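Here the structure is laid out as structure tokens; the discussion comes afterwards.
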Amino acid sequence: MRTLWIMAVLLVGVEGSLFELGKMILQETGKNPAKSYGAYGCNCGVLGRGKPKDATDRCCYVHKCCYKKLTGCDPKKDRYSYSWKDKTIVCGENNPCLKELCECDKAVAICLRENLGTYNKKYRYHLKPFCKKADPC
């Protein structure tokens, strides 16, 4: 359990319920979230920002933009619930903002799965200072 939490801290971002986000990414991609996406490209990970390097990195960019649109909850602190039914993520919140937060995380997990073919190991530990400024969300 502790290992999964540590992995989650290094995930696509520090925002959101990291435990749930990590589980979603693992369920959708089959990849270790911290190792595969914790510092991927210009947008995945804690310090992520910049012009996306590829479609995988673009998933992380869109995820950060999704978080910026949330109002009424704190993606850095608030937790949500979801279930995994028939290999599908189902967000199960009554609170509209927490449901949107869950949907943001669901979208990035699905996007990463759909773009597994663009995953490039050379971007796994990409140095963020070399990233160019991205367009605003």
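A Cβ is built for glycine as well, from the same backbone N, Cα and C atoms used for every other residue.
This is the original sequence, none of the listed changes applied.
K51 to A appears in Swiss-Prot as a mutagenesis experiment; the accompanying note says: No change in myotoxicity when injected into mice. No change in myoblast membrane permeabilizing activities. No change in bactericidal activity. Decrease in calcium-independent damaging activity against EYPC:DPPG liposomes. Decrease in calcium-independent damaging activity against EYPC:DMPA liposomes. Within the same chain, residues at least six positions away from K51 (mutagenesis position) with a Cβ under 8 Å of its Cβ are C42, C131, K132, K133, A134, D135.
Non-local contacts of D54 (mutagenesis position) by the CB criterion (under 8 A, 6+ apart in sequence, same chain) comprise G41, N115, T118, N120, Y123. Among the mutagenesis entries in Swiss-Prot is D54 to A, noted as: No change in myoblast membrane permeabilizing activities.
Y61 (mutagenesis position) falls within a helix when secondary structure is assigned with DSSP. Record note (Swiss-Prot), mutagenesis Y61 to A: No change in myotoxicity when injected into mice. No change in myoblast membrane permeabilizing activities. No change in bactericidal activity. Decrease in calcium-independent damaging activity against EYPC:DPPG liposomes. No change in calcium-independent damaging activity against EYPC:DMPA liposomes. The unchanged residue is displayed.
In Swiss-Prot, a mutagenesis experiment is listed as H63 to Q, annotated with the note No change in myotoxic activities. No change in myoblast membrane permeabilizing activities. No change in bactericidal activity. No change in calcium-independent membrane-damaging activities. Shows no hydrolytic activity.
Cβ contacts within 10 Å of K64 (mutagenesis position), excluding its own Cβ and spanning all protein chains shown: 20. According to Swiss-Prot, the mutagenesis experiment K64 to D carries this note: No change in myotoxic activities. No change in calcium-independent membrane-damaging and myotoxic activities. Shows no hydrolytic activity.
Look at K69 (mutagenesis position): DSSP puts it in coil. Of all Cβ atoms in the shown protein chains, 9 besides its own fall within 10 Å of the Cβ of K69 (mutagenesis position). Quoted from Swiss-Prot, the note attached to the mutagenesis of K69 to A states: Increase in myotoxicity when injected into mice. Increase in myoblast membrane permeabilizing activities. No change in bactericidal activity. No change in calcium-independent damaging activity against EYPC:DPPG liposomes. Decrease in calcium-independent damaging activity against EYPC:DMPA liposomes.
Here Swiss-Prot notes a mutagenesis experiment, E93 to G, with the remark: No change in myotoxicity when injected into mice. Important decrease in bactericidal activity. No change in calcium-independent damaging activity against EYPC:DPPG liposomes. No change in calcium-independent damaging activity against EYPC:DMPA liposomes. The number of other Cβ atoms within 10 Å of the Cβ belonging to E93 (mutagenesis position), over all protein chains shown, comes to 18.
For N120 to A, Swiss-Prot lists a mutagenesis experiment annotated as follows: No change in myotoxicity when injected into mice. Increase in myoblast membrane permeabilizing activities. No change in bactericidal activity. No change in calcium-independent damaging activity against EYPC:DPPG liposomes. No change in calcium-independent damaging activity against EYPC:DMPA liposomes. DSSP classifies N120 (mutagenesis position) as coil under the three-state reduction.
Record note (Swiss-Prot), mutagenesis K122 to A: No change in myotoxicity when injected into mice. Decrease in myoblast membrane permeabilizing activities. Decrease in bactericidal activity. Important decrease in calcium-independent damaging activity against EYPC:DPPG liposomes. Decrease in calcium-independent damaging activity against EYPC:DMPA liposomes. The unchanged residue is displayed. A 10 Å cutoff on Cβ-Cβ distances gives K122 (mutagenesis position) a total of 9 other Cβ atoms nearby, all chains included.
Around the Cβ of Y125 (mutagenesis position), a 10 Å sphere holds 12 further Cβ atoms from the protein chains shown. In this structure, Y125 (mutagenesis position) belongs to neither helix nor strand by DSSP; it is coil. Recorded in Swiss-Prot as a mutagenesis result, Y125 to W carries the remark: No change in myotoxicity when injected into mice. No change in myoblast membrane permeabilizing activities. Decrease in bactericidal activity. No change in calcium-independent damaging activity against EYPC:DPPG liposomes. No change in calcium-independent damaging activity against EYPC:DMPA liposomes.
In Swiss-Prot, the entry for mutagenesis K132 to A states: No change in myotoxicity when injected into mice. Important decrease in calcium-independent damaging activity against EYPC:DPPG liposomes. No change in calcium-independent damaging activity against EYPC:DMPA liposomes. The structure shown retains the original residue. Packing around K132 (mutagenesis position) is summarised by its Cβ count: 8 other Cβ atoms lie within 10 angstroms of its Cβ, all protein chains included. Under DSSP, K132 (mutagenesis position) is assigned to coil, being neither helix nor strand in the three-state scheme.
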Counting every protein chain present, what is the number of Cβ atoms, excluding its own, within 10 Å of the Cβ of H63 (mutagenesis position)? 25
Where among the mutagenesis positions Y61, N120 do you find the Cβ with the fewest other Cβ atoms within 10 Å? N120
Residue pair K122 (mutagenesis position), K69 (mutagenesis position) - Cα distance, angstrom, rounded: 31
